[in-house]
Each structure stands twice: as structure tokens, then as C-alpha cells.
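Written out below as C-alpha cells is the structure these notes cover.
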Amino acid sequence: MELLSRVLLWKLLLLQSSAVLSSGPSGTAAASSSLVSESVVSLAAGTQAVLRCQSPRMVWTQDRLHDRQRVVHWDLSGGPGSQRRRLVDMYSAGEQRVYEPRDRDRLLLSPSAFHDGNFSLLIRAVDRGDEGVYTCNLHHHYCHLDESLAVRLEVTEDPLLSRAYWDGEKEVLVVAHGAPALMTCINRAHVWTDRHLEEAQQVVHWDRQLPGVSHDRADRLLDLYASGERRAYGPPFLRDRVSVNTNAFARGDFSLRIDELERADEGIYSCHLHHHYCGLHERRVFHLQVTEPAFEPPARASPGNGSGHSSAPSPDPTLTRGHSIINVIVPEDHTHFFQQLGYVLATLLLFILLLITVVLATRYRHSGGCKTSDKKAGKSKGKDVNMVEFAVATRDQAPYRTEDIQLDYKNNILKERAELAHSPLPAKDVDLDKEFRKEYCK
């Protein structure tokens, strides 16, 4: 019995050396990029071209713990309808953890699994309860990788029936009851064994291939590194018009933008994504075609516009005027109405003030002339009244003056007064213009 167990163990070790879990591209396969997509883009000249190149696996998430966020776990499912349960798991920077108490010291994983790539599960003594499909699951959270391998375990009572074979989908292992069983899971890719360093692991570059030029002679346009470094190549007329987002590695969007397309920009553009640590090498190809910009044909020149046959016809404004649309915006509230009403009232008030000013100025001018006339008339009137009073006074004093005539005149003044008393009153001068002005001013 012991001899058969040793023979079975040696067979399992031989199977371990031959059964290797397939992984991502490595070695020479990693050097070549896999073509992900190829499309034709046709745009008009003068527009902006956007060549989409996106990949969530290229998002820069620096692993500060240097454990690469890797984990391996083994699961067991008893049959098609049974529920899968977790048996054991182990992180690259931690210890292995067994979930069921009965499986402790029975299920073993190699402590150096993340160094030598051997993630096989050893069961020391199998029993009937261990039958089922075992799944080896590898998860790389940093590189967004998930890989799995299934092994089916069958338990037999006859040690001579112990064997291992391939059923077309997975490995089948037949083990005698109480004998050890080794479920093989090997993956020696550097992404799981940490054989490569992290520096310069992410790089993106854009190439431009002119029509008729082979792929290996394409011109480099841009180089983008996860560290933030950027390098621009290509002809000057194109270098100033191409750009990629500054946060490309934070969003995983490396789309190329070309401003103001020209006919000389036609060609084959390729986006190359390389994540050397995670083994990502992808290529996306775009066939860019630049067409003539769409424009309206010029209208005929009218006969009376004076244009000759050699000059280009000018567009007729009446042709497009019939198809124009005039948008009239009517305010929904009464603010606009009150605003216009305020303008009208303010204008009317200014006009009234101006009219009042003119009337007052005219009245003031006329009142000044009337006062001047009144002053002159007053002086003349005063003189007339004095003369009348003086004449009346002289009449009253006539008897006395008659007596004085007989007397001897003392001086010339008395003589003149006497002559005036005996002489008739002078005619009163009447100024009709002054009288008319007095009546008008009243």
C-alpha cells in the first residue's frame, strides 16, 4: 500500500512538471502587439478628428505596498447543482487562510508560491467528502487579471485504479481513499512571480503611416509615459495640431485629437498600448480619410450688378431672404411696457419744462419793458400834475397877483410868475405811444 502511494505521488509530480496554467503573453509573444480594432474614419477638412483609444487596464494605480495585490484561492463544488465553497486562500504578502476547521493541517499551499509560480494544492489524506471539482483561481488586482484552472477529484477504494487523465476540458485525478492528492496549478509568468521591476512599465505611443508606406517604416508622433513625460515627433505642421489629454493615464483615455484637418493629414494612425509588467500589448489602427468641406454653390449674378464674365458671381441676398426666419421675442411680463411708458413720460415732462421756461422768459422780457415805460410816464405825469396844480394855484392867487401888478416888482422872478399867471395855459402834449403801452401793460 505504501509503495503504491509513493508511485502515485511520483506520477503526480511528473504531471506537475507538464501541466502549466496558461497565462498572458510573455517572452517573444509579449514583444508583439495584438491588434484589437481597425476602423476607417472619414471627416471633412477643417473639422476636428478624435481617434478613440481607451483601455481601463492602462489606468495608472501605483502599487505602494509592492505586493502587486495578488491572491490565489482554491474552491470546491460537489456537483452541477451544489454550491461552491472556499477552501483556502493566500495573498502574496500574507499568510494562507483555511476556512473549514476540518481542513486545517490537511490542505497545504507552498509558501513560496508567488516566487516559483507553483500554486498546487496538497490534500494529505482524501476521503469521500473530498470528491468534486477543485478550481484554482488567480487574481491580479493591479493588472486587472483573472485566471482559473479546474481539476476534478475522484476517490476510489482500489489503489490499482489510481490514475490521472484529461477529459477534454480539465484534468481528472483518481486517488485511493486515505492517500495524498496533489491538484496541480502552475503559472510561472512574471506577472505572478514578480520577476520584473515596475519602472517604465506603462508607455503609449502614436504612429502615423503614410499611404503606401509599410508598417515598420511608420513615423512616430507621440510618446506618453506613466511618469508624466511626453515626447512629440512628426512634421511641424502636424505636431502643433495633435494632442492627448494630460490626465490620460488617470482615465485610461489616450484618444488622439487633430485640429483643423487638412488633406495632408490622411494616412494610417495606430495607437500602441504597452504595460510591460502586466503583459499588456495592444494596437488599434485608424484609417483616416479627409474629404472636401461641404459648401453651398454660389448664386448667379444679377444682370444689373455690373459684374463681368471674368469676376466671380456674387450671391443674391434675395434668394436667401425668402427662407430666413425672424424670431420675435415678446416679453412675458409688463416690465418692458412700463419701461417704454417711462421713456414717453420723461420726454413729455422735459417738453413741458422747456415750454414753461420759454413762456417765463417771454413774460419777463415784456414786464421789464413795461416797467421802463411806467417810469418814464410817471415822470411826465408828475410834471403835468405840478403844472396843473401850479396853474390852479395861480388862478386862486389871481386877485392878489392883480394887486401885485400895480406894485413895483421886487425882482425878475416875481415878474415871470405874474406873466405866467396872466398868459393862457400851454397846450398839453400827449404821447399816444406811451398811452398805448400803458394800456397794454395793464
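Glycine residues also receive a Cβ, built from the backbone N, Cα and C atoms like all the rest.
Don't look for the substitutions in this one, it keeps the originals.
Per Swiss-Prot, the features are:
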- 25-156: domain 'Ig-like V-type 1' (DOMAIN)
- Asp130 to Glu: No significant effect on integrin ITGAV:ITGB3 binding (MUTAGEN)
- 159-291: domain 'Ig-like V-type 2' (DOMAIN)
- Asp253 to Glu: Reduced integrin ITGAV:ITGB3 binding (MUTAGEN)
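Cβ crowding, taken as the number of other Cβ atoms within 10 Å, peaks at Asp130 among the mutagenesis positions Asp130, Asp253. Comparing Asp130 (mutagenesis position) with Asp253 (mutagenesis position), their Cα atoms are 48 Å apart once rounded. The DSSP breakdown of the domain 'Ig-like V-type 2' (159-291), given as helix, strand and coil counts, is 21 helix, 59 strand, 53 coil. When averaged over the domain 'Ig-like V-type 1' (25-156), pLDDT in the model lands at 84.
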